Amino acid sequence: MDQLMNFSLTSPIFLLLSSLFLIILLNKLMRGNKIQKGKKLPPGPKKIAIIGNLPSNGRFTSLIVFLNNLAEKYGPIMHLRIGQLSAVIISSAEKAKEILNTHGVRVADRPQTTVAKIMLYNSLGVTFAPYGDYLKQLRQIYAMELLSPKTVKSFWTIMDDELSTMITSIKSEVGQPMILHDKMMTYLYAMLCRATVGSVCNGRETLIMAAKETSALSASIRIEDLFPSVKILPVISGLKSKLTNLLKELDIVLEDIISAREKKLLSQPQQPLMLDEEDMLGVLLKYKNGKGNDTKFRVTNNDIKAIVFELILAGTLSSAAIVEWCMSELMKNPELLKKAQDEVRQVLKGKKTISGSDVGKLEYVKMVVKESVRLHPPAPLLFPRECREEFEIDGMTIPKKSWVIINYWAIGRDPKIWPNADKFEPERFSNNNIDFYGSNFELIPFGAGRRVCPGILFGTTNVELLLAAFLFHFDWELPGGMKPEELDMNELFGAGCIRENPLCLIPSISTVVEGN
(Lines of atoms letter the chains of each structure in order from A and count residues from 1; the text may use other names and numbers.)
(Lines give C-alpha, C1' and ligand atoms only; values in the text may rest on other atoms or scores of the structure.)
Protein backbone atom coordinates (compact mmCIF):
# COMPACT_ATOMS: atom_id res chain seq x y z
CA MET A 1 0.00 0.00 0.00
CA ASP A 2 2.85 2.41 0.87
CA GLN A 3 4.53 1.68 -2.46
CA LEU A 4 1.25 2.26 -4.31
CA MET A 5 0.73 5.59 -2.53
CA ASN A 6 4.28 6.72 -3.29
CA PHE A 7 3.86 5.80 -6.94
CA SER A 8 0.50 7.51 -7.27
CA LEU A 9 1.69 10.85 -5.93
CA THR A 10 5.17 11.08 -7.44
CA SER A 11 5.08 9.15 -10.71
CA PRO A 12 5.71 11.07 -13.97
CA ILE A 13 2.27 10.02 -15.23
CA PHE A 14 0.53 11.53 -12.20
CA LEU A 15 2.54 14.74 -12.43
CA LEU A 16 1.90 15.04 -16.17
CA LEU A 17 -1.85 14.51 -15.79
CA SER A 18 -1.97 16.97 -12.90
CA SER A 19 -0.14 19.60 -14.94
CA LEU A 20 -2.42 19.13 -17.95
CA PHE A 21 -5.50 19.34 -15.75
CA LEU A 22 -4.19 22.50 -14.12
CA ILE A 23 -3.39 24.20 -17.44
CA ILE A 24 -6.83 23.39 -18.86
CA LEU A 25 -8.57 24.58 -15.70
CA LEU A 26 -6.64 27.86 -15.50
CA ASN A 27 -7.13 28.67 -19.18
CA LYS A 28 -10.86 28.01 -18.80
CA LEU A 29 -11.01 30.34 -15.83
CA MET A 30 -9.19 33.05 -17.75
CA ARG A 31 -11.52 32.77 -20.74
CA GLY A 32 -14.54 32.84 -18.48
CA ASN A 33 -13.58 36.05 -16.71
CA LYS A 34 -15.52 38.54 -18.89
CA ILE A 35 -15.63 42.32 -18.67
CA GLN A 36 -19.07 43.81 -18.15
CA LYS A 37 -20.44 45.51 -21.26
CA GLY A 38 -20.67 49.28 -21.16
CA LYS A 39 -17.81 49.62 -18.67
CA LYS A 40 -14.78 51.62 -19.73
CA LEU A 41 -11.74 50.19 -18.00
CA PRO A 42 -8.43 52.04 -17.84
CA PRO A 43 -6.32 51.36 -20.94
CA GLY A 44 -3.89 48.50 -20.95
CA PRO A 45 -2.58 45.51 -22.88
CA LYS A 46 -4.63 42.47 -23.67
CA LYS A 47 -5.11 39.80 -21.03
CA ILE A 48 -1.75 38.44 -19.94
CA ALA A 49 -1.33 34.68 -20.07
CA ILE A 50 -0.47 32.51 -17.06
CA ILE A 51 3.22 33.23 -17.52
CA GLY A 52 2.67 35.65 -20.38
CA ASN A 53 4.57 38.86 -20.80
CA LEU A 54 5.60 39.29 -17.17
CA PRO A 55 9.37 39.02 -16.71
CA SER A 56 10.24 35.65 -15.26
CA ASN A 57 13.92 36.07 -14.42
CA GLY A 58 13.21 37.68 -11.03
CA ARG A 59 15.23 40.82 -11.73
CA PHE A 60 13.78 43.96 -10.23
CA THR A 61 14.72 46.06 -13.25
CA SER A 62 12.93 43.67 -15.63
CA LEU A 63 9.60 44.00 -13.82
CA ILE A 64 9.88 47.76 -13.33
CA VAL A 65 10.98 48.44 -16.92
CA PHE A 66 8.07 46.28 -18.09
CA LEU A 67 5.54 48.29 -16.05
CA ASN A 68 7.11 51.65 -16.86
CA ASN A 69 7.14 50.91 -20.58
CA LEU A 70 3.45 50.03 -20.38
CA ALA A 71 2.73 53.23 -18.42
CA GLU A 72 4.44 55.33 -21.10
CA LYS A 73 2.12 53.77 -23.64
CA TYR A 74 -1.14 53.63 -21.66
CA GLY A 75 -0.78 56.45 -19.14
CA PRO A 76 -0.63 56.87 -15.33
CA ILE A 77 -3.75 54.71 -14.77
CA MET A 78 -3.37 51.35 -16.43
CA HIS A 79 -5.34 48.10 -16.31
CA LEU A 80 -3.80 44.62 -16.43
CA ARG A 81 -5.42 41.20 -16.44
CA ILE A 82 -3.23 38.44 -15.03
CA GLY A 83 -5.03 35.16 -14.51
CA GLN A 84 -8.20 35.99 -12.57
CA LEU A 85 -6.57 39.12 -11.19
CA SER A 86 -7.78 42.53 -12.31
CA ALA A 87 -5.02 45.02 -11.47
CA VAL A 88 -4.98 48.80 -11.79
CA ILE A 89 -1.46 50.27 -11.79
CA ILE A 90 -1.04 53.90 -10.70
CA SER A 91 2.21 55.51 -11.86
CA SER A 92 1.91 59.21 -10.98
CA ALA A 93 1.83 61.16 -7.71
CA GLU A 94 -1.24 63.12 -8.85
CA LYS A 95 -3.32 60.02 -9.52
CA ALA A 96 -2.02 58.27 -6.40
CA LYS A 97 -3.27 61.21 -4.34
CA GLU A 98 -6.67 61.13 -6.03
CA ILE A 99 -7.03 57.38 -5.52
CA LEU A 100 -5.84 57.26 -1.91
CA ASN A 101 -7.47 60.50 -0.72
CA THR A 102 -10.64 61.07 -2.74
CA HIS A 103 -11.44 57.36 -3.03
CA GLY A 104 -9.60 56.25 0.12
CA VAL A 105 -12.44 54.27 1.70
CA ARG A 106 -13.21 52.55 -1.60
CA VAL A 107 -9.66 51.17 -1.81
CA ALA A 108 -9.07 50.56 1.89
CA ASP A 109 -9.12 46.75 1.78
CA ARG A 110 -6.19 44.42 1.21
CA PRO A 111 -6.11 41.31 -1.00
CA GLN A 112 -6.18 38.18 1.13
CA THR A 113 -3.02 36.41 0.04
CA THR A 114 -2.29 32.79 0.88
CA VAL A 115 0.77 33.69 2.97
CA ALA A 116 -1.06 36.37 4.98
CA LYS A 117 -4.10 34.17 5.63
CA ILE A 118 -2.00 31.38 7.09
CA MET A 119 0.98 33.09 8.74
CA LEU A 120 -1.05 36.00 10.18
CA TYR A 121 -3.84 33.86 11.62
CA ASN A 122 -6.38 34.69 8.91
CA SER A 123 -4.91 38.14 8.21
CA LEU A 124 -5.28 39.54 11.73
CA GLY A 125 -2.29 41.88 11.55
CA VAL A 126 -2.66 45.57 10.78
CA THR A 127 -1.18 45.20 7.28
CA PHE A 128 -3.70 42.73 5.85
CA ALA A 129 -6.75 42.98 8.13
CA PRO A 130 -9.95 43.83 6.21
CA TYR A 131 -11.05 47.45 6.52
CA GLY A 132 -13.55 47.89 9.33
CA ASP A 133 -13.94 48.52 13.06
CA TYR A 134 -11.26 45.98 14.05
CA LEU A 135 -8.64 47.62 11.83
CA LYS A 136 -9.59 51.15 12.90
CA GLN A 137 -9.26 50.24 16.58
CA LEU A 138 -6.00 48.39 15.98
CA ARG A 139 -4.48 51.33 14.12
CA GLN A 140 -5.47 53.60 17.01
CA ILE A 141 -3.65 51.30 19.45
CA TYR A 142 -0.59 51.42 17.20
CA ALA A 143 -0.70 55.23 17.02
CA MET A 144 -1.41 55.87 20.71
CA GLU A 145 0.43 53.01 22.42
CA LEU A 146 2.36 50.37 20.46
CA LEU A 147 4.37 52.73 18.23
CA SER A 148 3.62 56.20 19.58
CA PRO A 149 6.47 58.75 19.85
CA LYS A 150 6.53 58.15 23.60
CA THR A 151 6.81 54.37 23.12
CA VAL A 152 9.53 54.69 20.48
CA LYS A 153 11.47 56.92 22.87
CA SER A 154 11.11 54.27 25.59
CA PHE A 155 12.86 51.79 23.26
CA TRP A 156 16.01 53.92 23.00
CA THR A 157 17.64 51.94 25.82
CA ILE A 158 17.04 48.66 23.97
CA MET A 159 18.29 50.17 20.70
CA ASP A 160 21.43 51.51 22.37
CA ASP A 161 22.12 48.18 24.06
CA GLU A 162 21.80 46.08 20.90
CA LEU A 163 23.64 48.70 18.83
CA SER A 164 26.58 48.50 21.24
CA THR A 165 26.69 44.73 20.69
CA MET A 166 26.73 45.22 16.91
CA ILE A 167 29.47 47.88 17.07
CA THR A 168 31.62 45.61 19.26
CA SER A 169 31.15 42.80 16.73
CA ILE A 170 32.25 45.02 13.84
CA LYS A 171 35.26 46.29 15.80
CA SER A 172 36.40 42.70 16.26
CA GLU A 173 36.56 42.33 12.47
CA VAL A 174 38.16 45.62 11.40
CA GLY A 175 40.35 45.38 8.33
CA GLN A 176 38.36 42.45 6.97
CA PRO A 177 35.68 42.53 4.25
CA MET A 178 32.22 42.14 5.76
CA ILE A 179 28.64 41.92 4.54
CA LEU A 180 26.95 44.90 6.16
CA HIS A 181 23.48 43.42 5.72
CA ASP A 182 24.23 40.50 8.03
CA LYS A 183 25.34 42.76 10.89
CA MET A 184 22.21 44.89 10.56
CA MET A 185 19.84 41.93 10.50
CA THR A 186 21.37 40.55 13.70
CA TYR A 187 20.82 43.91 15.40
CA LEU A 188 17.28 44.36 14.07
CA TYR A 189 16.05 40.89 15.02
CA ALA A 190 17.51 41.17 18.53
CA MET A 191 16.15 44.67 19.07
CA LEU A 192 12.67 43.85 17.69
CA CYS A 193 12.34 40.66 19.71
CA ARG A 194 13.10 42.63 22.88
CA ALA A 195 10.76 45.48 21.95
CA THR A 196 7.88 43.15 21.14
CA VAL A 197 8.10 40.30 23.64
CA GLY A 198 10.86 41.24 26.11
CA SER A 199 14.40 40.12 26.83
CA VAL A 200 13.42 36.63 27.98
CA CYS A 201 12.53 34.82 24.78
CA ASN A 202 13.53 31.18 24.57
CA GLY A 203 12.17 30.82 21.05
CA ARG A 204 13.97 33.77 19.47
CA GLU A 205 15.69 31.55 16.88
CA THR A 206 12.33 30.13 15.78
CA LEU A 207 10.83 33.63 15.49
CA ILE A 208 13.73 34.73 13.32
CA MET A 209 13.60 31.59 11.19
CA ALA A 210 9.84 32.00 10.64
CA ALA A 211 10.28 35.66 9.70
CA LYS A 212 12.98 34.81 7.16
CA GLU A 213 10.94 32.00 5.62
CA THR A 214 7.78 34.12 5.44
CA SER A 215 9.67 36.98 3.79
CA ALA A 216 11.08 34.60 1.20
CA LEU A 217 7.65 33.12 0.44
CA SER A 218 6.18 36.62 0.09
CA ALA A 219 8.88 37.83 -2.27
CA SER A 220 6.90 37.53 -5.50
CA ILE A 221 3.39 37.43 -6.91
CA ARG A 222 2.31 33.83 -6.45
CA ILE A 223 0.18 31.90 -8.88
CA GLU A 224 -1.97 30.75 -5.93
CA ASP A 225 -3.10 34.38 -5.51
CA LEU A 226 -3.67 34.97 -9.23
CA PHE A 227 -6.31 32.22 -9.28
CA PRO A 228 -8.04 32.51 -5.88
CA SER A 229 -11.06 30.44 -6.92
CA VAL A 230 -8.85 27.38 -7.52
CA LYS A 231 -8.64 26.31 -3.89
CA ILE A 232 -6.51 23.28 -4.69
CA LEU A 233 -3.64 25.35 -6.10
CA PRO A 234 -1.88 25.98 -2.75
CA VAL A 235 -2.14 22.25 -2.08
CA ILE A 236 -0.72 21.19 -5.44
CA SER A 237 2.13 23.71 -5.25
CA GLY A 238 3.04 22.62 -1.72
CA LEU A 239 2.69 26.19 -0.42
CA LYS A 240 -0.11 25.37 2.01
CA SER A 241 1.80 22.46 3.53
CA LYS A 242 4.98 24.52 3.88
CA LEU A 243 3.16 27.44 5.52
CA THR A 244 1.11 25.21 7.80
CA ASN A 245 4.21 23.45 9.11
CA LEU A 246 5.98 26.77 9.58
CA LEU A 247 3.01 28.18 11.48
CA LYS A 248 2.95 25.17 13.82
CA GLU A 249 6.53 25.87 14.91
CA LEU A 250 5.88 29.59 15.23
CA ASP A 251 2.64 29.10 17.14
CA ILE A 252 4.25 26.93 19.82
CA VAL A 253 6.82 29.64 20.55
CA LEU A 254 4.31 32.51 20.58
CA GLU A 255 1.88 30.60 22.82
CA ASP A 256 4.70 29.83 25.26
CA ILE A 257 5.75 33.50 25.33
CA ILE A 258 2.20 34.67 26.01
CA SER A 259 1.60 31.99 28.63
CA ALA A 260 4.85 32.74 30.47
CA ARG A 261 4.07 36.46 30.62
CA GLU A 262 0.51 35.85 31.83
CA LYS A 263 1.73 33.52 34.59
CA LYS A 264 4.24 36.11 35.75
CA LEU A 265 1.61 38.85 35.82
CA LEU A 266 -0.74 36.63 37.84
CA SER A 267 1.93 35.63 40.35
CA GLN A 268 3.21 39.20 40.85
CA PRO A 269 0.22 41.45 40.19
CA GLN A 270 1.47 44.39 42.30
CA GLN A 271 5.14 44.29 41.31
CA PRO A 272 6.29 47.12 38.98
CA LEU A 273 7.21 46.04 35.48
CA MET A 274 10.85 45.72 34.50
CA LEU A 275 12.00 47.81 31.53
CA ASP A 276 11.76 44.99 28.99
CA GLU A 277 8.29 44.07 30.26
CA GLU A 278 6.94 47.47 29.22
CA ASP A 279 6.92 46.09 25.71
CA MET A 280 4.31 45.62 22.99
CA LEU A 281 3.23 42.26 24.37
CA GLY A 282 2.43 43.93 27.69
CA VAL A 283 0.23 46.50 25.94
CA LEU A 284 -1.63 43.82 23.98
CA LEU A 285 -2.26 41.69 27.07
CA LYS A 286 -4.02 44.65 28.68
CA TYR A 287 -6.50 44.58 25.80
CA LYS A 288 -6.93 40.84 26.15
CA ASN A 289 -7.90 41.32 29.79
CA GLY A 290 -10.17 44.31 29.17
CA LYS A 291 -7.75 46.74 30.83
CA GLY A 292 -6.74 48.72 27.76
CA ASN A 293 -7.56 52.38 27.17
CA ASP A 294 -10.73 51.21 25.40
CA THR A 295 -12.17 48.59 27.74
CA LYS A 296 -14.74 47.52 25.14
CA PHE A 297 -12.09 46.43 22.64
CA ARG A 298 -10.67 42.97 23.34
CA VAL A 299 -8.02 40.95 21.54
CA THR A 300 -7.53 37.19 21.47
CA ASN A 301 -4.35 35.16 21.60
CA ASN A 302 -4.47 34.84 17.81
CA ASP A 303 -4.69 38.62 17.46
CA ILE A 304 -1.66 39.03 19.71
CA LYS A 305 0.36 36.38 17.89
CA ALA A 306 -0.40 37.89 14.49
CA ILE A 307 0.48 41.42 15.63
CA VAL A 308 3.74 40.38 17.32
CA PHE A 309 4.89 38.33 14.34
CA GLU A 310 3.94 41.05 11.88
CA LEU A 311 5.94 43.63 13.86
CA ILE A 312 9.04 41.44 13.71
CA LEU A 313 8.44 40.63 10.04
CA ALA A 314 7.90 44.22 8.92
CA GLY A 315 10.70 45.88 10.85
CA THR A 316 13.73 43.92 9.68
CA LEU A 317 14.30 43.40 5.95
CA SER A 318 13.05 46.83 4.85
CA SER A 319 15.11 48.71 7.45
CA ALA A 320 18.27 46.79 6.58
CA ALA A 321 17.69 47.37 2.86
CA ILE A 322 17.29 51.14 3.34
CA VAL A 323 20.54 51.46 5.31
CA GLU A 324 22.38 49.25 2.82
CA TRP A 325 21.28 51.51 -0.04
CA CYS A 326 22.25 54.61 1.95
CA MET A 327 25.75 53.23 2.48
CA SER A 328 25.95 52.11 -1.17
CA GLU A 329 25.11 55.58 -2.45
CA LEU A 330 27.54 57.22 -0.02
CA MET A 331 30.35 54.85 -1.02
CA LYS A 332 29.54 55.65 -4.64
CA ASN A 333 29.79 59.38 -3.85
CA PRO A 334 32.81 59.95 -1.53
CA GLU A 335 32.17 63.69 -1.19
CA LEU A 336 28.67 62.97 0.17
CA LEU A 337 30.09 60.30 2.50
CA LYS A 338 32.49 62.88 3.95
CA LYS A 339 29.69 65.41 4.36
CA ALA A 340 27.52 62.89 6.23
CA GLN A 341 30.41 61.74 8.43
CA ASP A 342 31.42 65.32 9.21
CA GLU A 343 27.89 66.12 10.39
CA VAL A 344 27.61 63.06 12.63
CA ARG A 345 31.04 63.55 14.17
CA GLN A 346 30.51 67.26 14.71
CA VAL A 347 27.11 66.81 16.37
CA LEU A 348 28.47 64.01 18.58
CA LYS A 349 31.80 65.66 19.30
CA GLY A 350 33.12 64.60 22.68
CA LYS A 351 30.95 61.47 22.85
CA LYS A 352 32.21 57.88 22.69
CA THR A 353 29.06 56.40 21.20
CA ILE A 354 25.75 57.31 19.60
CA SER A 355 22.31 56.97 21.18
CA GLY A 356 18.73 56.94 19.97
CA SER A 357 18.35 60.40 21.49
CA ASP A 358 20.93 61.79 19.04
CA VAL A 359 19.25 61.01 15.72
CA GLY A 360 16.89 63.99 15.83
CA LYS A 361 19.87 66.35 15.52
CA LEU A 362 21.26 64.82 12.32
CA GLU A 363 19.65 66.82 9.52
CA TYR A 364 21.90 65.69 6.67
CA VAL A 365 21.56 62.03 7.67
CA LYS A 366 17.79 62.47 7.42
CA MET A 367 18.20 63.92 3.91
CA VAL A 368 20.36 60.94 2.91
CA VAL A 369 17.64 58.55 4.08
CA LYS A 370 14.91 60.46 2.20
CA GLU A 371 16.93 60.47 -1.00
CA SER A 372 17.73 56.78 -0.63
CA VAL A 373 14.09 55.72 -0.25
CA ARG A 374 13.18 57.95 -3.20
CA LEU A 375 15.62 56.11 -5.47
CA HIS A 376 15.50 52.67 -3.82
CA PRO A 377 12.13 52.35 -2.06
CA PRO A 378 11.72 49.42 0.35
CA ALA A 379 8.47 48.58 -1.50
CA PRO A 380 8.81 49.66 -5.16
CA LEU A 381 5.23 48.53 -5.71
CA LEU A 382 3.30 49.51 -2.60
CA PHE A 383 1.24 46.81 -0.90
CA PRO A 384 -1.83 46.31 -3.12
CA ARG A 385 -5.20 47.72 -2.12
CA GLU A 386 -8.41 45.90 -2.99
CA CYS A 387 -11.47 47.81 -4.19
CA ARG A 388 -14.40 47.47 -1.81
CA GLU A 389 -16.79 48.82 -4.43
CA GLU A 390 -16.76 49.84 -8.06
CA PHE A 391 -16.03 53.51 -8.76
CA GLU A 392 -14.95 55.83 -11.55
CA ILE A 393 -11.91 58.03 -12.03
CA ASP A 394 -11.46 60.23 -15.11
CA GLY A 395 -14.44 58.47 -16.70
CA MET A 396 -12.84 55.03 -16.26
CA THR A 397 -14.27 52.21 -14.17
CA ILE A 398 -12.21 50.66 -11.39
CA PRO A 399 -13.88 47.26 -10.85
CA LYS A 400 -14.86 45.93 -7.45
CA LYS A 401 -12.32 43.43 -6.06
CA SER A 402 -9.61 44.69 -8.41
CA TRP A 403 -6.15 45.28 -7.01
CA VAL A 404 -4.92 48.88 -6.97
CA ILE A 405 -1.13 49.00 -7.00
CA ILE A 406 0.88 52.21 -6.64
CA ASN A 407 4.08 52.04 -8.69
CA TYR A 408 6.12 54.17 -6.32
CA TRP A 409 9.37 53.39 -8.13
CA ALA A 410 8.00 55.34 -11.11
CA ILE A 411 6.85 58.24 -8.89
CA GLY A 412 10.20 58.44 -7.12
CA ARG A 413 12.02 58.77 -10.46
CA ASP A 414 9.50 60.98 -12.24
CA PRO A 415 11.53 63.78 -13.94
CA LYS A 416 8.47 66.06 -13.80
CA ILE A 417 8.77 66.02 -10.00
CA TRP A 418 12.46 65.40 -9.41
CA PRO A 419 15.18 67.28 -11.38
CA ASN A 420 18.08 64.93 -12.18
CA ALA A 421 15.75 62.15 -11.08
CA ASP A 422 18.29 59.34 -11.48
CA LYS A 423 21.01 61.13 -9.52
CA PHE A 424 21.57 60.74 -5.77
CA GLU A 425 21.25 64.29 -4.39
CA PRO A 426 20.30 64.47 -0.68
CA GLU A 427 20.50 68.27 -0.87
CA ARG A 428 17.25 68.34 -2.84
CA PHE A 429 15.50 68.03 0.56
CA SER A 430 17.40 70.88 2.23
CA ASN A 431 14.98 73.73 1.46
CA ASN A 432 11.59 72.05 1.75
CA ASN A 433 9.40 70.29 4.27
CA ILE A 434 8.80 67.14 2.22
CA ASP A 435 8.56 64.06 4.43
CA PHE A 436 7.50 60.45 3.95
CA TYR A 437 4.62 60.33 6.44
CA GLY A 438 1.97 60.19 3.70
CA SER A 439 0.98 63.79 3.01
CA ASN A 440 3.55 64.46 0.26
CA PHE A 441 2.59 62.09 -2.54
CA GLU A 442 5.85 62.58 -4.37
CA LEU A 443 7.50 60.73 -1.45
CA ILE A 444 5.31 57.87 -0.20
CA PRO A 445 7.66 54.87 0.16
CA PHE A 446 5.65 53.75 3.21
CA GLY A 447 2.22 54.31 1.70
CA ALA A 448 -0.43 56.94 2.36
CA GLY A 449 -4.06 57.28 3.30
CA ARG A 450 -5.99 54.85 5.46
CA ARG A 451 -3.40 52.07 5.10
CA VAL A 452 -0.23 54.11 5.58
CA CYS A 453 2.41 52.18 7.52
CA PRO A 454 1.83 52.82 11.26
CA GLY A 455 5.47 52.12 12.10
CA ILE A 456 7.21 54.87 10.11
CA LEU A 457 8.65 56.64 13.16
CA PHE A 458 9.94 53.42 14.73
CA GLY A 459 11.40 52.20 11.45
CA THR A 460 13.10 55.44 10.46
CA THR A 461 14.53 55.89 13.96
CA ASN A 462 16.27 52.53 13.60
CA VAL A 463 17.41 53.35 10.07
CA GLU A 464 18.87 56.72 11.07
CA LEU A 465 20.49 55.23 14.17
CA LEU A 466 22.16 52.41 12.22
CA LEU A 467 23.39 54.71 9.47
CA ALA A 468 24.70 57.29 11.94
CA ALA A 469 26.49 54.57 13.94
CA PHE A 470 28.30 53.32 10.83
CA LEU A 471 29.33 56.88 9.95
CA PHE A 472 30.37 57.79 13.50
CA HIS A 473 32.39 54.79 14.60
CA PHE A 474 34.06 53.67 11.37
CA ASP A 475 35.78 54.71 8.19
CA TRP A 476 34.92 52.50 5.22
CA GLU A 477 36.55 51.36 2.01
CA LEU A 478 35.59 49.11 -0.87
CA PRO A 479 37.37 45.72 -1.04
CA GLY A 480 40.05 44.75 -3.52
CA GLY A 481 41.01 48.30 -4.40
CA MET A 482 37.65 48.86 -6.06
CA LYS A 483 36.98 52.46 -7.13
CA PRO A 484 33.68 54.16 -6.20
CA GLU A 485 32.54 54.31 -9.82
CA GLU A 486 33.04 50.54 -10.09
CA LEU A 487 30.54 49.71 -7.33
CA ASP A 488 27.54 48.02 -8.92
CA MET A 489 24.10 49.36 -8.00
CA ASN A 490 21.97 46.59 -9.50
CA GLU A 491 18.60 46.15 -7.82
CA LEU A 492 16.71 42.93 -7.23
CA PHE A 493 12.97 42.69 -6.78
CA GLY A 494 12.02 40.27 -4.04
CA ALA A 495 10.44 41.00 -0.68
CA GLY A 496 11.46 44.59 -1.44
CA CYS A 497 14.07 46.53 -3.38
CA ILE A 498 17.36 45.00 -2.32
CA ARG A 499 20.84 44.93 -3.77
CA GLU A 500 21.43 42.13 -6.25
CA ASN A 501 24.87 41.68 -4.68
CA PRO A 502 25.16 42.41 -0.94
CA LEU A 503 27.30 45.40 -0.06
CA CYS A 504 30.74 44.27 1.08
CA LEU A 505 32.91 46.86 2.85
CA ILE A 506 36.08 46.98 4.92
CA PRO A 507 35.74 48.92 8.19
CA SER A 508 38.46 50.67 10.13
CA ILE A 509 38.00 52.32 13.51
CA SER A 510 37.68 56.08 13.25
CA THR A 511 40.71 57.75 14.84
CA VAL A 512 38.68 60.96 15.16
CA VAL A 513 36.11 59.26 17.41
CA GLU A 514 38.58 57.12 19.33
CA GLY A 515 40.65 60.20 20.06
CA ASN A 516 37.76 62.06 21.71
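Yeah, the Cβs are placed from backbone N, Cα and C, and that goes for glycine too.
What you see is a predicted model, and the numbers here were worked out from it, not measured in a lab.
Looking at Swiss-Prot, the entry for mutagenesis of VAL126 to Ala says: No effect on activity towards tetrahydroalstonine. For the recorded site, VAL126 (mutagenesis position), the DSSP three-state label reads coil. The Cβ of VAL126 (mutagenesis position) lies under 8 Å from the Cβ of LEU135, LEU138, ARG139, TYR142, ILE307, GLU310, PRO454, each of which sits 6+ residues away along the same chain.
Counting only residues at least six positions away in the same chain, no Cβ atom sits under 8 Å from the Cβ of LYS212 (mutagenesis position). Among the mutagenesis results in Swiss-Prot, LYS212 to Arg has the note: Reduces activity towards tetrahydroalstonine. The residue drawn here is the original one.
Record note (Swiss-Prot) on the mutagenesis of SER220 to Ala: Acquires the capacity to convert geissoschizine to polyneuridine aldehyde; no effect on activity towards tetrahydroalstonine.
Note: VAL308 (mutagenesis position) has non-local neighbours THR196, VAL197, LEU254, ILE257, MET280, LEU281, LEU284, i.e. same-chain residues 6+ apart with C-beta under 8 A of its own C-beta. VAL308 to Ile appears in Swiss-Prot as a mutagenesis experiment; the accompanying note says: Reduces activity towards tetrahydroalstonine.
Listed in Swiss-Prot is the mutagenesis experiment GLU310 to Trp, annotated as follows: Acquires the capacity to convert geissoschizine to polyneuridine aldehyde; slightly increases activity towards tetrahydroalstonine. In three-state terms derived from DSSP, GLU310 (mutagenesis position) belongs to a helical segment.
VAL452 to Ile appears in Swiss-Prot as a published mutagenesis result, with the remark: Acquires the capacity to convert geissoschizine to polyneuridine aldehyde; slightly increases activity towards tetrahydroalstonine. Secondary structure at VAL452 (mutagenesis position), as computed by DSSP, is coil.
Residues or ranges marked as heme binding site in Swiss-Prot (evidence: similarity to another entry): CYS453. Shown in sequence order, ALA314, PHE446, GLY447, GLY459 are the residues of the chain, 6+ apart in sequence, with a C-beta less than 8 angstroms from the C-beta of CYS453 (heme binding site).
Secondary structure at SER220 (mutagenesis position), taken from DSSP and collapsed to helix, strand or coil, is coil. Non-local neighbourhood of VAL452 (mutagenesis position): TYR437, GLY438, PHE446, each in the same chain, at least six residues away, with C-beta under 8 Å from its C-beta. The mutagenesis positions under consideration are SER220, GLU310. Their Cβ neighbour counts within 10 Å are lowest for SER220.
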